[in-house]
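First up is the structure itself, then whatever we jot down about it.
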Amino acid sequence: MTIESTLARELESLILPADSIVNVVDQFQEELLSRLQTNTISMLPQCLVPDKRSRWNPEDKILTIDFGGTRLKFAIISLPQIVIEYNDAFELTYNIVDSNFFNQIIYTICTRLAANGYIKKKNESSEASKFFVSVTFSFPLNPEGEVVAMGKGFVMTDTLQGSTVKQLIQSSFHRIISENIEEFFCTMNVCHVINDAIAVSLTSKFICENDSISLIIGTGTNACFEVPYGYLPPFKRDALRETLPSSYNKETLNFKHVLINSEIGFIGKNVIALQPFDIHGAISYEMPLECVTSGKWLPLSLKNILLQYNIIPKNFPVEFNGELVCQLAEDCTNAWFENEHYALICQIARLLIKRAAFYVAAIVQAIDIITGCKNYNFIHIGYVGSFLHNSNFYREQIKYYSSIHIKLQFLNHSNLLGAAIATYLNKSDNQVQ
């Protein structure tokens with residue numbers, strides 16, 4: 001037996017879970033239900049799901065904007081057909097987040113819509129073009145919709161305090177249109193600002209048949225799903241009521257289900273056995289499931305293993321990210337490592353992904369049980385995230401470890417589509433005028 005085969009067997013015993021997936025599913029289910037009843041940072045109700053919705057065929061356009069980082073995306077979307085009529089994107093070169101930050105963004109959007117015929121000049125039309133606007137905002141917001149923090153190189157200013165993202169964007173539209181009314185003859189009604197997890201869930205709900213779960217596995221790990229409204233503890237029902245539009249009679253709610261932003265990255269503290277190479281600071285203990293499944297932390301565990309066993313030098317120049325791990329798992333052409341170690345490195349990458357897939361399969365099955373959808377005998381999951389999307393091995397291992405048939409459907413453009421769907425559904429319920 002070679003040294004490398006001995007090392008591979010040692011790592012296999014350290015990495016792959018010793019417990020059965022049945023036991024892990026049971027423990028995850030208990031933790032999900034406990035967090036639903038008691039936790040204030042996970043298993044959070046985001047919006048109510050009406051039992052019946054009247055369909056509409058809007059003449060007004062839905063403009064969706066995706067604030068996801070340094071590249072801003074926007075689109076004109078028609079529903080209920082889910083047609084992206086026009087989409088565009090541009091880099092955000094201004095990183096000071098103040099009123100001028102939003103003004104510049106809105107001016108660029110209006111300019112490009114006008115150039116493509118969606119906004120007319122005042123002398124070209126007798127009636128202003130009307131748009132409903134929905135926004136996906138991927139940075140943390142407080143319950144009032146105010147910005148809590150912004151990373152990725154953005155610098156917040158005090159001018160944001162006391163204003164919601166919805167108010168800031170609506171104010172910028174008003175300013176830009178009023179100052180350029182001859183060029184931008186239109187009205188913009190900002191309807192919704194939602195986070196990316198909810199956007200994925202709404203897209204999944206709208207596109208996938210019999211779906212119960214939407215999944216995000218990119219640099220982070222999260223899931224959204226519906227549970228019966230009666231599952232909510234009183235303090236979460238009260239908090240949800242405060243977020244509802246004034247058009248709701250908050251005392252006579254007639255809903256059976258509520259959409260949950262689960263923040264599943266926090267799950268597994270007493271279930272997932274982290275190894276020394278999995279420790280990347282306090283975050284590993286706070287978010288164990290995200291630590292072992294996401295495209296941000298799993299690659300760093302691989303790097304730590306290779307350093308620990310002197311397979312790579314400390315000054316190794318290659319960045320360990322999700323893309324690299326996906327290529328290693330698929331045994332792509334070696335362009336980074338010494339050939340004598342390459343087969344072992346690929347094997348270690350696959351072991352880490354197998355562990356990730358085991359826990360993803362377990363959490364998905366636990367969610368499936370508490371949503372009450374287990375009688376379908378399969379789980380239809382709409383998902384996003386480049387880490388999962390780019391790894392066929394990861395997706396196949398999730399299916400391998402699951403005792404229920406899993407269908408994974410990638411939801412392209414979900415941040416844009418989900419925002420439009422939020423406005424579409426709520427306009428059907430007469431929340432949007």
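Cβ coordinates come from backbone N, Cα and C, glycine included.
Just so you know, the substitutions we noted aren't modelled in this structure.
Using a 10 Å radius centred on the Cβ of D196 (mutagenesis position) and all shown protein chains, the other Cβ atoms total 24. Taken from Swiss-Prot, the feature active site applies to D196, supported by experimental evidence.
Per Swiss-Prot, the feature ATP binding site maps to K152; the stated evidence is a curator's inference.
Here Swiss-Prot flags 1-424 as domain 'Hexokinase', drawing on sequence analysis. Per-residue confidence over the domain 'Hexokinase' (1-424) averages 87 (mean pLDDT, predicted model).
One mutagenesis experiment named in Swiss-Prot is K152 to A, and its note says Severely diminishes the enzyme activity.
Classification of D196 (mutagenesis position) by DSSP places it within a helix. Among the sequence features in Swiss-Prot, the mutagenesis site D196 to E is noted as follows: Severely diminishes the enzyme activity.
While the structure shown retains the original residue, Swiss-Prot records the mutagenesis experiment D196 to A or N with this note: Impairs the enzyme activity.
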